[in-house]
Amino acid sequence: MLSSFPVVLLETMSHYTDEPRFTIEQIDLLQRLRRTGMTKHEILHALETLDRLDQEHSDKFGRRSSYGGSSYGNSTNNVPASSSTATASTQTQHSGMSPSPSNSYDTSPQPCTTNQNGRENNERLSTSNGKMSPTRYHANSMGQRSYSFEASEEDLDVDDKVEELMRRDSSVIKEEIKAFLANRRISQAVVAQVTGISQSRISHWLLQQGSDLSEQKKRAFYRWYQLEKTNPGATLSMRPAPIPIEDPEWRQTPPPVSATSGTFRLRRGSRFTWRKECLAVMESYFNENQYPDEAKREEIANACNAVIQKPGKKLSDLERVTSLKVYNWFANRRKEIKRRANIEAAILESHGIDVQSPGGHSNSDDVDGNDYSEQDDSTSHSDHQDPISLAVEMAAVNHTILALARQGANEIKTEALDDD
């Protein structure tokens, strides 16, 4: 065996000179083999043993094996062939698909005698190489295969149930969910942490107050509901995974949830940027009515879409204006007006000028970032205004007030002199 090792090494080096192309699965398998501590000689010896065992199986059961050659010392394409074969078997275990005919062997169930031969084969490998543990590896591979099948079936079952809930009456489902939360004693705050939807939004939706949840968030909520019903307590330790803002896949169906990853991946909305044409339309409607109803918001959204619509081109979901975005813009606009009014009132009061307080804004003007993911870049930046620019703005208002105060004092003195 040692005498054939230089020949095998030369053949392996010839493969490097030919620059073989390996798949990702093959590279992953090779890296995992190397991390186990096996040397090249041990790997080649194990592959030769597997070839011999496969040949014995094919001779015993009358089945032809296409494992890529009978010996690694006489073939010039043994290393890539063995890697391809290992890859094909791995793909068969994880995906349940039959490998390609060019680099596979028969994966059909063997008779009961195969198990006996398998135990003998494992004993042979164990005695020839102390670092290998074929029995343990075989058990792990079978566990991975069964788990992947169960996870996929469970995920498909959850998706079907979510689609069924989407077709049902929303009010009936809300009552079911409220009863479910009460019976399990699950707080809305915990649900908000898991799903990424704000607690206030969940509360308003369950109480049938305010606007309805978007289709994306409703699917996410129903998915959590189904997972929690199937496996109680499994989702409570999960947290929503962060999603890049530039990811355009938020409008697609949510990705499958992995029970082992510890995260509940939900697609979040991308920040919406208003165009100048739409802002002009929004301002005109805002001057008419600052609190439009749902029908009016739909009218405003259609007007904005008509302005930005190009002939022969359909607006994408990222470009289309919806009633929810209109609601968000109006709420931010009202907040901005009241914020500036509060600043001016505070400055006037600091100079002893009594003014009527503009009052606190209503709860309807509060727009939670988690409630409405499509934010307005033209107005939301005011909530995080730079302190320096705010100080300059306040100083300008202060200067104007002082100028008016001096002008009023001069007029009073002039009137007093005229009376004398």
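Each Cβ is built from the backbone N, Cα and C atoms, and glycine gets one as well.
Those substitutions? Not in this structure, it's all original residues.
The annotation domain 'HNF-p1' is assigned in Swiss-Prot to 18-49.
Among the features that Swiss-Prot reports, domain 'POU-specific atypical' is placed at 145-241, with the record citing sequence analysis.
What Swiss-Prot notes for the published mutagenesis of ARG271 to Ala is this: Abolishes binding to telomeric 5'-TTAGGG-3' motif.
Around LYS325 (mutagenesis position), taking its Cβ as the centre, 23 other Cβ atoms fall within 10 Å, counting all chains. Classification of LYS325 (mutagenesis position) by DSSP places it within a helix. For the published mutagenesis LYS325 to Glu, Swiss-Prot gives the following note: Abolishes binding to telomeric 5'-TTAGGG-3' motif.
Counting every protein chain shown, the number of other Cβ atoms lying within 10 Å of the Cβ of TYR327 (mutagenesis position) is 20. In Swiss-Prot, a mutagenesis experiment is listed as TYR327 to Ala, annotated with the note Impairs binding to telomeric 5'-TTAGGG-3' motif.
According to Swiss-Prot, the experimentally introduced change ARG334 to Ala is described as follows: Impairs binding to telomeric 5'-TTAGGG-3' motif.
According to DSSP, LYS335 (mutagenesis position) is assigned to a helical segment. Quoting Swiss-Prot on the mutagenesis of LYS335 to Ala: Abolishes binding to telomeric 5'-TTAGGG-3' motif. Confers binding to the non-telomeric 5'-GTGAGT-3' motif.
The note that Swiss-Prot attaches to the published mutagenesis LYS338 to Ala is: Impairs binding to telomeric 5'-TTAGGG-3' motif.
According to Swiss-Prot, the experimentally introduced change ARG339 to Ala is described as follows: Abolishes binding to telomeric 5'-TTAGGG-3' motif.
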Exercise for review: Count the residues of the domain 'HNF-p1' (18-49) that DSSP assigns to helix (H, G, I), to strand (E, B) and to coil, and report the three numbers in that order.
Suggested key: 23 helix, 0 strand, 9 coil
Exercise for review: Please report how many Å separate the Cα atom of LYS335 (mutagenesis position) from that of LYS325 (mutagenesis position), as a whole number.
Suggested key: 15
